[in-house]
Each structure stands twice: as C-alpha cells, then as structure tokens.
Amino acid sequence: MSSGKRRNPLGLSLPPTVNEQSESGEATAEEATATVPLEEQLKKLGLTEPQTQRLSEFLQVKEGIKELSEDMLQTEGELGHGNGGVVNKCVHRKTGVIMARKLVHLEIKPSVRQQIVKELAVLHKCNSPFIVGFYGAFVDNNDISICMEYMDGLSLDIVLKKVGRLPEKFVGRISVAVVRGLTYLKDEIKILHRDVKPSNMLVNSNGEIKLCDFGVSGMLIDSMANSFVGTRSYMAPERLTGSHYTISSDIWSFGLSLVELLIGRYPVPAPSQAEYATMFNVAENEIELADSLEEPNYHPPSNPASMAIFEMLDYIVNGPPPTLPKRFFTDEVIGFVSKCLRKLPSERATLKSLTADVFFTQYADHDDQGEFAVFVKGTINLPKLNP
C-alpha cells in the first residue's frame, strides 16, 4: 500500500509473543487439561442439554478420523482467505465428513513446521460450544493444513457483507458466545485469543457462534508475524505502542468488532455525527454520540478505505475510540461496547465484569437459538451487497 512512501509514525516494534505466557507463570494448555477427564471438563462448563448433545456428536464423528493427510481430503471449493492462509471446504474421503481446511504456506525449516503441528495438537483439548471443533493438522511440503469443523454460515465478516449490519439482539447473542469462548480459552486452556475480529467468529445454521484462529501456537504466530498485509487492524492501542499482550487486548478487539457488526463498517476512524446521520437517514442534529464524546479534534479521512495502514494504526493509538449514537442503540449496548473500548487497559472491562453487565445478562439465558438460526440460514445463499 505504501511502496516506501509512508513513514511509520509509531515506530512500531511489537514485543515477542511466544514466551509471554510462560513468563506469566501460568500453566500451559497441555498441563491444564491433560489430567482432566472429558466428562469432568464438560460438566464443569455447565452446558445446556442441546449444547452437550451437539458437542458429543462432534466428538463421536471426530473419533472416526484417526489421522489426516493430503490424499485423505477432497477439496470442494474455497471458503475465503484469512490470517495468512486460504480456507477451503473439504470432504474426508473415508467418512464423508465435511471440514474447513486452512492452508498456511510457510517457507520455514521442517523441524519448525513439525513443532507448529505439535503445538496445534493442543486444539484437541478444546471442547466448548463456543470454540470451533478441531479434527487435526498435518504438513505437506511447505504447507500446514489445519482441519476444523465446517460452519455453514461462515464468518461474521462475510455475513455482514450480505446484510449490511446486524440487529442488536443478534449482536447480544454473539457477545455472550464470544465472552464465554474467550473465558474458556483463558481459564481452561490457559491461552489468549490474540486475533479477535468478525472474520474469526463463525456461525452455523444451528444458531451456534464459535471462535476460531486463536493463538495456540506461539511458533506459528512468530512465523506469520511478518505476513501482515491487511487493510484493517483490531489490535489494541497498547499493543501498537509495544506493550505485552493481555486479555485486555482481546477485549478491545472484541469491542471494536461489536461496533463493526452494529454499524456495518470497520469503525476506524470513528464515525462522525454527519456519517451516522447519513447511515440512519436522519438530520445531523438528531445524532447524539454516547459518553459525551464530541466531534474529535483528530481529523483523519472519514473513509477507512482511504487511510494508509500506518495512518490507521496512528489513529487507533491517538484518536478517539468509536462510540455509538443514542436513540438508534440501547443504553445497554452503548455502555457495553464503551467499557470494552477504553484506551487505557486498566480502565477496560474484564471478562468477569462483562459477564455481570446488564447487556450480557439480557442474552445470557437464551438457550433457544432458533431465531438466530433462521437468520443465519437466510444469509447462506445471499449475495454480498458489495462484492
């Protein structure tokens, strides 16, 4: 994008990621789950009967797939690109099981590739209705294949391109699933997600919402560290200025994602009163931004697509966080995202405080995903509004 003409105004120099967990003194994922029987793990999660049944069915199917290799899979088509790799829909030839296979091409030593596959094996320990299921991983030449549960509704960034923006009630259900998924990863698997964004939130026609592409392999994270070529960043301000990754960083990314789902566009730079007025087809004086945030003194281009990558990163650090307009959204969701998007990590919400928030509790007991399931089914064959 910059072809050498843009300077890095932040002097970005992100700290290493692999050893951050081990330095914290926390148990590794393998240590955390190796000695706990599956039945006990599921009981501890407090799942509903439908959740337990669906998870058990997945594990039974998975039991029939002992190993994976290139010749065992038949590619059916491309599902999308994401985080350094292409994702294809595949069929396991022997069992007929449909999978999503992420293919990551890395020019690295064979020993490093094998170590990455070993680290990815921790995903076998993830048994949660809020985490996408894992079938296995293997290496073929310079390609690492990560085989996952197929979610027929695909990712929320794709859904968003089809419907424009999501109703608040569905964003409420998504919020519950994501917070519970992040909590499971942190408390049970002892890892942070590190890449929370709509494209890593998957949905299916059962109304389930699951996280994928989390940072279980430190070596894979490091191997892909120089491959960022995206036009968006969900990274928290403190990460862009060199601080270590914490759960607060995941919560910032989560909050930014929620705003995007609600307004239908990546919210950096933060929408102005004028843009919101156009979005909701009202006069500009009818737009009142939440949290008493006035028009920012920081004036970047209003269109995210026109921002160079380092302009965008500079805005995340120095510009105001996005805020939702009153009248068009409830006070509950406005307050919820505001708590996630505090610039200082020490002032940001925690996973525990989010679960006690009124917006979360409003949707926390909705076992019946029927309405959301119908919505997802209705989007599957829709064309994108802006292909």
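Just so it is clear, glycine is given a Cβ too, placed from its N, Cα and C backbone atoms.
Unsubstituted: the structure retains its original residues.
On a predicted model such as this, the values are computed, not experimentally measured, just so you know.
Summarising the annotation, Swiss-Prot assigns domain 'Protein kinase' to 73-360. Mean pLDDT for the domain 'Protein kinase' (73-360) in this predicted model: 89.
Taken from Swiss-Prot, the feature ATP binding site covers L79, G80, H81, G82, N83, G84, G85, V86, V87, K102, and the record attributes it to sequence analysis. The Cβ of H81 (ATP binding site) has 11 neighbouring Cβ atoms from other residues within 10 Å, across all protein chains displayed.
Taken from Swiss-Prot, the feature active site, proton acceptor applies to D195.
D213 to N appears in Swiss-Prot as a mutagenesis experiment; the accompanying note says: In n2678; rescues fluid accumulation in crl-1 e1745ts mutant.
Listed in Swiss-Prot is the mutagenesis experiment S217 to F, annotated as follows: In n1989; severe constipation following M.nematophilium infection.
In Swiss-Prot, a published mutagenesis experiment is listed as S223 to E, annotated Phosphomimetic mutant which, in a wild type background, induces tail swelling; in association with D-227.
The note that Swiss-Prot attaches to the published mutagenesis P237 to S is: In KU114; 8% larval lethality. For P237 (mutagenesis position), the same-chain residues 6+ apart in sequence whose C-beta sits under 8 angstroms from its C-beta are W252, I316, V317, K343.
In this structure, E238 (mutagenesis position) is part of a helix by DSSP. Here Swiss-Prot describes E238 to K as a published mutagenesis experiment; the accompanying note says: In H294; 100% larval lethality.
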Nearest recorded site to D195 (active site, proton acceptor) by CA-CA distance, among recorded positions L79, V87, D213, E238: D213
Neighbour tally for D213 (mutagenesis position), based on other Cβ positions within 10 Å of its Cβ: 24
C-alpha spacing of D213 (mutagenesis position) relative to G85 (ATP binding site), in angstrom: 11
Rounded Cα separation (Å) that holds between V87 (ATP binding site) and D213 (mutagenesis position): 11
